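Encoded as structure tokens, the structure appears first; notes follow it.
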Amino acid sequence: MAQWWQILLGLWAVLPTLAGDKLLSVCMNSKRHKQEPGPEDELYQECRPWEDNACCTRSTSWEAHLEEPLLFNFSMMHCGLLTPACRKHFIQAICFHECSPNLGPWIQPVVPNGQEEQRVWGVPLCQEDCEDWWRACHSSLTCKSNWLHGWDWSEEKKHCPAHEPCLPFSYHFPTPDDLCEKIWNNTFKASPERRNSGRCLQKWFEPTLSNPNVEVALHFAGSALAPQLSYTLPAFSLCLLFHP
């Protein structure tokens, strides 16, 4: 019996770490992402912050910078040119989505209960990230608030539906929170937390600095696993108590 209790104590110490590791430094299962993160030399421009540990390839980082990204068969110019600052924020958001290895706590299957392709859901972007993105795009034009669904595919590429005219971003996204959360169908969540709080992710950071999102992913990975461990380990403990 003493040996079993020693094993249990070891599980209490080790299981949270082992389980948490599954949510840290991982890539989602998709056609564009690598199977696992690792160094990538010469990522293109806005994707450079992830060169030390990336889920994207150099080719993907280059495609993220095209006016009509091959990644999504979609033109950011569907209502004319975005302002340079607005376009830069979108490229940074694409790089973050494609390259970051710190999105594990928010990875979910595209199809409920499915085991194949995955997406991220509700990634908490820092307040400044949403505000800066919104200000940069305030005067640019778009015809939709959700860029993932509801497009006209009659010409094999996404075009504005006939009944949805081009209007300023401020019409479709009255607040920074609206932009962050609606634009990619809840891929991102507008966090009330600010940068360096350890409770929100930055969609971009200076390539010369360490990745601030590692600490944040660690925090949320622990939070996500706490409910599971709170049932599993006590249940095992009870079994030992009644073990003859």
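Heads up, the Cβ atoms here are built off N, Cα and C, so glycines get one too.
Keep in mind the model shows the original residues, not the substituted ones.
Listed in Swiss-Prot for this protein:
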MUTAGEN   Trp62 to Ala  Impaired ability to promote sperm-egg interaction due to reduced interaction with IZUMO1
MUTAGEN   Leu66 to Ala  Does not affect ability to promote sperm-egg interaction
MUTAGEN   Asn73 to Gln  Reduces apparent molecular weight of the protein, in agreement with the loss of one glycosylation site. Abolishes secretion of the extracellular domain; when associated with G-185
MUTAGEN   Asn73 to Asp  Does not affect ability to promote sperm-egg interaction
MUTAGEN   His97 to Ala  Does not affect ability to promote sperm-egg interaction
MUTAGEN   Asn185 to Asp  Reduced stability of the protein
MUTAGEN   Asn185 to Gly  Reduces apparent molecular weight of the protein, in agreement with the loss of one glycosylation site. Abolishes secretion of the extracellular domain; when associated with Q-73
MUTAGEN   Asn185 to Ser  No effect on interaction with IZUMO1
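Projection of Swiss-Prot feature records onto the structure.
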| residue | record | Cβ neighbours (10 Å) |
| --- | --- | --- |
| Trp62 | mutagenesis position | 16 |
| Leu66 | mutagenesis position | 12 |
| Asn73 | mutagenesis position | 12 |
| His97 | mutagenesis position | 24 |
| Asn185 | mutagenesis position | 14 |
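Here the candidates are the mutagenesis positions Asn73, His97, Asn185, and by Cα distance the one nearest Leu66 (mutagenesis position) turns out to be Asn73.
Here the C-alpha separation of Trp62 (mutagenesis position) and His97 (mutagenesis position) works out to 14 Å.
Secondary structure at Trp62 (mutagenesis position), taken from DSSP and collapsed to helix, strand or coil, is helix. Between the C-alpha atoms of Asn73 (mutagenesis position) and His97 (mutagenesis position), the distance comes to 16 Å. On the backbone, the CA of Asn185 (mutagenesis position) and the CA of His97 (mutagenesis position) stand 13 Å apart.
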